[in-house]
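*Asks:* Take a look at the following structure, please.
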Amino acid sequence: MKIAYVVSSKKKCGPNIVILNIVKELANKHEMEIFFLDESDDDVFECVNVKSTQIKKASDLKEHLKRFDIIHSSGIRPDALVVLCKVIYRVKCKIITTIHNYVFQDLYYSYGLVKSLIGGLLWCSIWLFFDKLVILSKNADNYYWFLPSAKKNIIYNGIDDNDCLQNKKCNYRKEFNIPDDGILAGSCANLTKRKGIDLVIQTLTKEHKIYYIVAGNGIEKHNLINLVKARKLHERVYFIDFLDEPESFMSQLDVFLMPSRSEGFGLTVLESTKLGIPVITSNIPIFMELFDQMCLTFDIKNPSTLIDVITYAKKNRLHLSQKFHAIFQDRFTSSKMATKYENVYNNLFREVL
């Protein structure tokens, strides 16, 4: 098969990591090429021997896509361009997209009610033209009840389960003078309201021996810093910039926190579990489905419960990390994910013949 991937850019982000892991697993079996729209400082695909081509306009993409059997896009602009090529330019291939979010919730937390409704309806309309839609969970399948059932496939995300831990570039306990008996918690996120970092900050006090490091940037970062100042937690909560390789940071934590109000999947949960770090998530439905018995949870409507859960995770770290890692290997490896995507590609390819 000849498979093309169309993405917004080559920067490191959740949807691109999913594409990367599919390519890693299947590139030796199929002809592949990655098309991207925007330049970026980093290139998540540089580790794979697959050609990548920048697209400036839809007509350029049309000429490229004529060579492929399957087109797999990710993101609103790539989705729109692929549909344009399929419907307007009559490119004869099968098209598939992965829906990584809960579109109305996701856009609401970033852009507000009006833009989320307009953007969400537009994006959902675009999805109707695809031959296949990959949904990341049963919960998301129910959320998108209005999309044709025959087009939807549920495939859980997966990550590479090989050991790829880099040398420590920074000792975070030493950097922030965190005592040996302090519990070091952390999160990696694009800092928006949806990620729920404020819930953790509002729960912590100086009386607790819990220290919290937040790795990431985003529109909410300034507000979070001000919240830390208002609660006088500058000796408990610290911010560092987005990390291209977060594994070293995660490996130094006692517990990883994922306090999201809404989430499409949560790849950092898998990354932390792979490293043997216990994970605590909010009890939103998507996490309860995906990570049942693989993570600890706290009540998002009663965030004060988080303190007890963090303390429990620290005391039982060894047992929890072994238990959670075994479940990760059973459910969420990139090889399992890629096999399911390949099955979808094969079914579409038979329709092309």
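Using N, Cα and C of the backbone, Cβ positions are placed for all residues, glycine too.
Listed in Swiss-Prot as a mutagenesis experiment, Gly119 to Trp is described as follows: No effect on glycosyl transferase activity or donor specificity. Very high GlcNAc-transferase activity; when associated with C-194. Higher Glc- and Gal-transferase activity than wild-type; when associated with D-217. GlcNAc-transferase activity with very low other activities; when associated with C-194 and D-217. For the mutagenesis of Asp161 to Ala, Swiss-Prot gives this note: No effect on activity or donor specificity. The structure shown keeps the original residue. Swiss-Prot lists Asp163 to Ala among its mutagenesis entries, and the accompanying note reads: No effect on activity or donor specificity. Residues annotated as UDP binding site in Swiss-Prot: Asn190, Glu271. Looking at Swiss-Prot, you'll find the mutagenesis Glu263 to Ala noted as follows: Loss of glycosyl transferase activity. No activity with UDP-Glc, UDP-GlcNAc, UDP-Gal or UDP-GalNAc as the donor substrate. A mutagenesis experiment is reported in Swiss-Prot for this position, Glu271 to Ala, and the note states: Loss of glycosyl transferase activity. No activity with UDP-Glc, UDP-GlcNAc, UDP-Gal or UDP-GalNAc as the donor substrate.
Help me understand the surroundings of these features in the structure.
*Replies:* For Gly119 (mutagenesis position), applying a Cβ distance below 8 Å and a minimum sequence separation of six or more within one chain yields Ile76, Val103, Leu107, Tyr111.
Taken residue by residue with DSSP, Asp161 (mutagenesis position) is part of neither helix nor strand, so it is coil.
For Asn190 (UDP binding site), the number of other Cβ atoms no farther than 10 Å from its own Cβ, over all displayed protein chains, is 16.
Same-chain residues at least 6 positions away in sequence with a Cβ under 8 Å from that of Glu263 (mutagenesis position) are, in sequence order, Arg194, Ile284, Ile286, Phe287. Classification of Glu263 (mutagenesis position) by DSSP places it in coil, neither helical nor stranded.
According to DSSP, Glu271 (mutagenesis position) sits within a helical segment.
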*Asks:* Using C-alpha atoms only, work out the spacing between Glu271 (mutagenesis position) and Asp161 (mutagenesis position) and round it to an integer in Å.
*Replies:* 9
*Asks:* Using Cβ atoms only, which residues of the same chain lie under 8 Å from Asp161 (mutagenesis position) while being at least 6 residues apart in sequence?
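*Replies:* Non-local contacts for Asp161 (mutagenesis position): Lys274, Phe328, Gln329, Thr333, Ser334, Ser335.
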